[in-house]
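For reference, Swiss-Prot has these:
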type    : residues      : note
BINDING : Asp73, Tyr373 : cholesterol binding site
DOMAIN  : 43-160        : domain 'FZ'
MUTAGEN : Arg379 to Leu : In b577; recessive lethal mutation which shows defective anterior craniofacial development and small dysmorphic improperly looped hearts with reduced numbers of cardiac cells
Amino acid sequence: MSSKRPCSIVGSFWMLWIWTATSMVARAVILHPNETIFNDFCKKSTTCEVLKYNTCLGSPLPYTHTSLILAEDSETQEEAFEKLAMWSGLRNAPRCWAVIQPLLCAVYMPKCENGKVELPSQHLCQATRNPCSIVERERGWPNFLKCENKEQFPKGCQNEVQKLKFNTSGQCEAPLVKTDIQASWYKDVEGCGIQCDNPLFTEDEHSDMHSYIAVFGTITLLCTFFTLATFLADWKNSNRYPAVILFYVNACFFIGSIGWLAQFMDGARNEIVCKSDNTMRLGEPSSTETLSCVIIFVIVYYSLMSGVIWFVMLTYAWHTSFKALGTTHQPLSGKTSYFHLVTWSIPFILTVAILANSQVDADSVSGICFVGYRYYEYRAGFVLAPIGFVLVIGGYFLIRGVMTLFSIKSNHPGLLSEKAASKINETMLRLGIFGFLAFGFVLITFGCHFYDFFNQAEWERSFREYVLCEANVTIAHQTNKPIPECAIKNRPSLLVGKINLFSMFGTGIAMSTWVWTKATILIWKRTWFRIIGRSDDEPKRIKKSKMIAKAFSKRKELQKDPEKELSFSMHTVSHEGPVAGINFDLNEPSIEMSSAWAQHVTKMVARRGAILPQDISVTPTGTPIPPPEERNKLWMVEAEISPEMMKRKKKKKKRRKEVRPAGPAADEGNPAYHRREFGPSAVPRLPKLPGHRSLVANLWEQQRQQQEEQDMLPGAFPEFRPSCPLPYQDRYGGLGYLRNKPSSLPLANPLTLRDSMQGDLSHFQQSSWQPKGVFRHLGQEASMMDVGRTAVVPRADGRRGVQIHSRTNLMDAELLDADSDF
């Protein structure tokens, strides 16, 4: 028993020793498969030499010997020290400088003891790759500093240099500034961002551009404000399409000008274009900054896009309105709401898309935030593409509108009054000038942007070279070498930027010129008189149709007092809007209006029976009165004759005068032609009419009327009555008989009967009475006479046989008369 116990103890000891040795070997193999347990994989055998420099990049070294075996580009310590000074140019990249200092010292001045030098670890090498990407991009890493060399940079090794504390921190050389905001870092230079002031322009150029913007922005602001104020001062007459579209266009440019001029408020420019770390705002909106940049962008961009889309609506409205000249058709009726929907929604969608992609950038030269200062493809897609589309569509409608006006002026000269023709000429001239300016400004804008697009890459390359040159200045200071002169070789032209801004501000000024007319002066004159409570002496432009409508609306008052005068408010008076040449028709009222016409408008309306009460009939006694529902169907409400028809009527009338004999003798000798004589009107209290060749009978007719008055009035013969009551449709040919019988006679007053009823007169009692004088019907029995109505005499073909009190006759007479106000 005792002999077996020592043997078991010895066996256990040997098993423990074997297990420990196996674990150590396995650990060595796992950590470094290419090494053995007997080799130190974190060190490399070499010859050590005494350090000549006790510091590395400003930090003291805790050892006394080193080796140059790791720095393949240096054969002596002097060369190694010089190379370190050249690498010190990375001091201008703070985040790179913080991680590359230990690596450089571990390679150029490593610790060497007992013939072995310490190797830098793989982790120390990899830590420099991302922060120092500018080295890889500009010059590339040398072979002895590439992390792919596993023998040079083994894993898991501790280095004496890593324990050093470097007391020098990185800095950003102008035009870069130090920042911890990653979004502000300049490409490949982590820790530095571009300064707020654009480095491509000098301070003097900044001041020059700011003064330029202040001048033209103020001019645009004042011009557009004057236009808006002019529209608002006479809004009742100005709020008409298409002219009111210019109000919205000027409103857009007015708001945009406010966005441009906001930078001149105290401290506003730095708040708009600069971040809190004094770097330029790029890629807005961001969660760490204020919304001042975004607000200015929305004001400028949204108003600009809305203004150019309103321009398309303006040209379309011009085109459709010009096509409808001379007609009562309102082409824009019901479409204006769509104008607003399209014009305000499309810029909103574009604005939201830009903000969603964070493509709002600031520019210290212009002092605003806009899209595409950094990535020009966004400016091309969100600015140039919409403006180009607008240019094509708006130009098409503008050209068509001018062609329409030219066609009206050339093909229909007889339709135009002298004033309308003058306005068409003026409008075509102004449209031509406006179109030329609009196309010119847009083409200038395109040219300036193309200039930016084609030269952007060269400007960026020049700026990058300038940044590297500034880094070399730091190296020159460290190595006591000549300091290079750094300058940006290729810079954008300030003149091109001014031209681009002029095209934008010039467009706003051009839009405001539409109110630079004489009508605007009159508007402000009336406004001033209205403010001070004084009435102006300007002749009022009152449309005759409005005057007649006013008299008709006051018919009850005028019936009681026929001598009452009408008063017209400013709402009835039709002043010319501020946009002269846009809102006009071919028959608009003239300023020179006869005062006598205006004073007698009530009598003229009364003459047409407009103010007669409903229970008064103009039918003489013995004529059946039609029911009100039938009577209303036959009144002719309006009579509108085109200029061509008026010319044809005058020519036809002239030919009749040449063929038809004149004078009383000729009429008596020609039984086929008889003139109608005027009898006293049955309408009570109708005003007497002035002498008129088309309305009042001649003197010889008046004398004949006095002689035969008793014979001509059917009401004086009560024996002429129908023997049996007849239905109204059978008695009145205008409703029954004539409704189904075609007649060449025009519609007359429904309260009179027509000559065409003679076929149904067998229902009336016959009489042997015959009228005397020239109105005696030769060879006609009394039974064939139209009894119970005013005598109507057969006339020559083509002449109307209706009463003189007919609305149609009166209207035709005045429309066909050259001296008539109608």
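Yeah, the Cβs are placed from backbone N, Cα and C, and that goes for glycine too.
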PLDDT averaged over the residues of the domain 'FZ' (43-160):
88
Among the recorded positions listed here (Asp73, Tyr373, Arg379), identify the one with the smallest other-Cβ count within 10 Å.
Asp73
Work out the three-state DSSP category of Asp73 (cholesterol binding site).
coil
Can you tell me the CA-to-CA distance separating Asp73 (cholesterol binding site) and Arg379 (mutagenesis position), as a whole number of Å?
48
Compute the C-alpha separation of Arg379 (mutagenesis position) from Tyr373 (cholesterol binding site), stating it in Å without decimals.
8
Give the three-state DSSP assignment (helix, strand or coil) for Tyr373 (cholesterol binding site).
coil
